[in-house]
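J.: Dumping the structure here so I can ask a few things about it.
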Amino acid sequence: MEMLEEHRCFEGWQQRWRHDSSTLNCPMTFSIFLPPPRDHTPPPVLYWLSGLTCNDENFTTKAGAQRVAAELGIVLVMPDTSPRGEKVANDDGYDLGQGAGFYLNATQPPWATHYRMYDYLRDELPALVQSQFNVSDRCAISGHSMGGHGALIMALKNPGKYTSVSAFAPIVNPCSVPWGIKAFSSYLGEDKNAWLEWDSCALMYASNAQDAIPTLIDQGDNDQFLADQLQPAVLAEAARQKAWPMTLRIQPGYDHSYYFIASFIEDHLRFHAQYLLK
């Protein structure tokens, strides 16, 4: 591992690291916020997954999460949104390829060689964080848009791994919206049954009651993508039918930007702290 940056921040440290990923077959970068030490108890971790076109720095520089994370004693880990590099397959569109990994394991050429973000987030990155930093094994997950989709599927596919999950303006039903259809067709092929494994609504309908974890979703009602790409009401209906403990908050006047995330990130951190710090 190589440290790229380090900054003092709210008595803790904001760092950026590069490492060689055996899962993704390329170098990867992640950011981490380490809160000031409180006692001898290792702090829990909140993983944050960003959206289309983003990297590990968007949340770090725009969300303003460090102050509350420092107060609560929560480590923040921000991975990149895809594998990257000259040898990594890409596309001219902003919504496919580098910066648009969709947090799944691709099965189709040319994507399958590198695009295994699901395995990276489930196994390699947490193991690296555990081995290199003083953290506990308690973790939660959150994200925005494509990253909200990522956070939800990570939680739904890995019962017991996370204490809680939250999302801002998530893509909840990718099998049925343009962003998801484009990405899944390329990464997973035309067999739509294979898509269901990566769709939060399908996963929630297939879930077991004992695996449900506290879930918080915020959605701005002035989000330009609300009607055609996001459709949180579809997941809310799945949660209602499954009696899944999910709160969906529609926030009047807010859009899809980091101004929206910055406005409510404190709520999300305090929500996760209830379960992470038990």
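Glycine is treated like the rest: Cβ placed from N, Cα and C.
Nope, none of those substitutions made it into this model, it's the original residues.
Swiss-Prot feature annotations, pasted as is:
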type	residues	note
ACT_SITE	SER145	active site, charge relay system
ACT_SITE	ASP223	active site, charge relay system
ACT_SITE	HIS256	active site, charge relay system
MUTAGEN	CYS26 to Ala	Reduces catalytic efficiency, but has no effect on affinity for substrate
MUTAGEN	CYS54 to Ala	Reduces affinity for substrate and catalytic efficiency
MUTAGEN	ASP80 to Ala	Increases affinity for substrate, but reduces catalytic efficiency
MUTAGEN	SER145 to Ala	Loss of activity
MUTAGEN	ASP199 to Ala	Reduces catalytic efficiency, but has no effect on affinity for substrate
MUTAGEN	ASP218 to Ala	Reduces affinity for substrate and catalytic efficiency
MUTAGEN	ASP223 to Ala	Loss of activity
MUTAGEN	ASP255 to Ala	Increases affinity for substrate, but reduces catalytic efficiency
MUTAGEN	HIS256 to Ala	Loss of activity
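Tell me about the setting of these features in this model.
T.: According to DSSP, SER145 (mutagenesis position) is assigned to coil rather than to any helix or strand. There are 25 other Cβ atoms within 10 Å of the Cβ belonging to SER145 (mutagenesis position).
Cβ contacts within 10 Å of ASP223 (mutagenesis position), excluding its own Cβ and spanning all protein chains shown: 21.
According to its DSSP assignment, HIS256 (mutagenesis position) is coil.
A simple way to gauge crowding: the CB of CYS26 (mutagenesis position) has 17 other CB atoms within 10 angstroms, across all the protein chains here.
CYS54 (mutagenesis position): 23 other CB atoms within 10 A of its CB, across all protein chains.
Sequence-distant neighbours of ASP80 (mutagenesis position) (same chain, six or more apart, CB under 8 Å from its CB) are MET28, THR29, PHE30, ASN55, ASP56, listed in sequence order.
Look at ASP199 (mutagenesis position): DSSP puts it in coil. If you draw a 10 Å sphere around the CB of ASP199 (mutagenesis position), it holds 25 other CB atoms from the protein chains shown.
In the three-state DSSP scheme, ASP218 (mutagenesis position) falls into the strand class. Around ASP218 (mutagenesis position), the C-beta neighbours below 8 angstroms that are at least 6 residues distant in the chain are SER166, ALA167, PHE168, ALA169, ARG249, GLN251, PHE260, PHE264, ASP267, HIS268.
ASP223 (mutagenesis position) carries neither a helix nor a strand DSSP state and counts as coil.
Here the Cβ of HIS256 (mutagenesis position) has 21 other Cβ atoms within 10 Å, regardless of which shown protein chain they belong to.
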J.: Which of the mutagenesis positions SER145, ASP223, HIS256 has its Cα nearest to the Cα of ASP199 (mutagenesis position)?
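T.: For ASP199 (mutagenesis position), the spatially nearest of the mutagenesis positions is SER145.
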J.: Show which residues of the chain containing ASP255 (mutagenesis position), separated from it by at least 6 in sequence, have their CB under 8 Å from its CB.
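T.: Expected: GLY220, ASN222, ASP223, GLN224.
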J.: Fill in the CA-CA distance, SER145 (mutagenesis position) to HIS256 (mutagenesis position), as an integer in Å.
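T.: Rounded to the nearest whole number, the Cα-Cα distance is 8 Å.
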